[in-house]
Amino acid sequence: MCRRESLRTLPWLFWVLLSCPRLLEYSSSSFPFATADIAEKMWAENYETTSPAPVLVAEGEQVTIPCTVMTHSWPMVSIRARFCRSHDGSDELILDAVKGHRLMNGLQYRLPYATWNFSQLHLGQIFSLTFNVSTDTAGMYECVLRNYSHGLIMQRFVILTQLETLSRPDEPCCTPALGRYSLGDQIWSPTPWRLRNHDCGMYRGFQRNYFYIGRADAEDCWKPACPDEEPDRCWTVIQRYRLPGDCYRSQPHPPKFLPVTPAPPADIDTGMSPWATRGIAAFLGFWSIFTVCFLCYLCYLQCCGHWCPTPGRGRRGGEGYRRLPTYDSYPGVKKMKR
C-alpha cells in the first residue's frame, strides 16, 4: 500500500516542481518584495544639467515622463513621484531592469489610469509614465536606478498646474514671462498664450495671485480652486528657477534683503578681440626678452675684450709656442715600425 501511495503522489510532486518558476514569477509581480523606501539616495553628476526646468500645463492635459538611461548594472529602475499638495511620502513605480516587468506600482492610487512603457536598447533603456495631470498629481517625478536599499537619481521633471505670485495691494497684478523651451533656468509652458490668473486673497500683506493655463474649450469660464496658504512641497525646487516679470513668489519666511555691493569695474573697450590683444602682448614680450639678452651679450664681449687675457697676448714672440723636438740621428726603419 505504501508503494502504491508513493507512486500516486509522484505525478503531483512532478507538477509542483514544474510550476514553481511560474509561482515565483507570479508572486514577484503580484506581491512585490521591493519597497518604495530608499535608505541611501545619490544623485548623478549631471543631474542638474539633464533635468529640465519646471513646466506649467493645464489641468486634464496628458503628459509623459520620459526616462532615458545608459547601460547599467542596477537590478531595478523606477519613476519616483512626490506630489506638491500632499504631505505623504513618495510613491514609486518599480520595474525590473532586465525583463522590464512591473515589480511594484505605488502610483496606482494617485494615477489609476496611468500607463507605463519599457524599452530595452543596445546602449541603454527607455521607460516612461503617461497620465492626465491635475492639481493632486502635480509634483516632482524622478528617474531612479535602484536596488533594495540604494537609489541613484538621474533626472527630475517638475509638473505644475498653478503658479503662485505675490503683489503689493497698491501695485497692478504682475504677469510672469514664461519661457517657451525646457532648457535653461526659466519656468516654461508649451502654451504660454493661454496664461490666466485669479485672485486668492491676502498673504502676509501681499495679494495672492495664482496663474494657470486655461483650457482650450473653456478658457474664460473655468477657474481652478485656490490652494491652501501653506507653501507646497515643490517650492524648494521651484525657487531655484527664474520667473521674470517683477513678481514676488511666496516663501515660507519673509525674504532677507541683502546689502547692495559695489559693481565691479567695467572692462576698457579697445575695439579688438581678446585673442588679438593676447597675441600682441606675447609678441612684445618675446622681443623685449630678446633685446635684453642681446644687450647682455654685447656687454660681455666688450668687457672681455679689455679685461680678459687671451693666450699669447702680452708675451714675447716665440715664447708662446712649443719648440720642435730635436734628434741626434734620424730614426731607422725598425724604430719607425714600432
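Glycine is treated like the rest: Cβ placed from N, Cα and C.
These features come from Swiss-Prot:
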VARIANT   Val16 to Thr  In strain: Isolate 45J
VARIANT   Tyr26 to His  In strain: Isolate 8J, Isolate 16m and Isolate 63J
VARIANT   Ser28 to Phe  In strain: Isolate 84
VARIANT   Ser30 to Leu  In strain: Isolate 8J and Isolate 16m
VARIANT   Thr35 to Ile  In strain: Isolate 45J
VARIANT   Thr135 to Met  In strain: Isolate 2J, Isolate 10J, Isolate 29C, Isolate 27C, Isolate 18M, Isolate 33J, Isolate 45J and Isolate 14
VARIANT   Gly139 to Ser  In strain: Isolate 10J
VARIANT   Met202 to Thr  In strain: Isolate 2J, Isolate 10J, Isolate 25J, Isolate 39J, Isolate 45J, Isolate 29C, Isolate 27C, Isolate 18M, Isolate 33 and Isolate 14
VARIANT   Ala218 to Val  In strain: Isolate 2J, Isolate 10J, Isolate 25J, Isolate 29C, Isolate 27C, Isolate 39J, Isolate 18M, Isolate 33J and Isolate 14
VARIANT   Arg323 to Cys  In strain: Isolate 13J and Isolate 51C
VARIANT   Lys334 to Arg  In strain: Isolate 2J, Isolate 10J, Isolate 45J, Isolate 29C, Isolate 27C, Isolate 18M, Isolate 33J and Isolate 14
Listed in sequence order, residues with CB under 8 A of Met202 (variant position) and six or more positions away:
Pro169, Arg208
Test of understanding: give the count of other CB atoms lying within 10 angstroms of the CB of Gly139 (variant position).
24
Distant-in-sequence Cβ neighbours of Thr135 (variant position), under 8 Å, six or more positions away:
Glu59, Arg85, Thr161, Gln162, Pro224, Ala225, Pro227
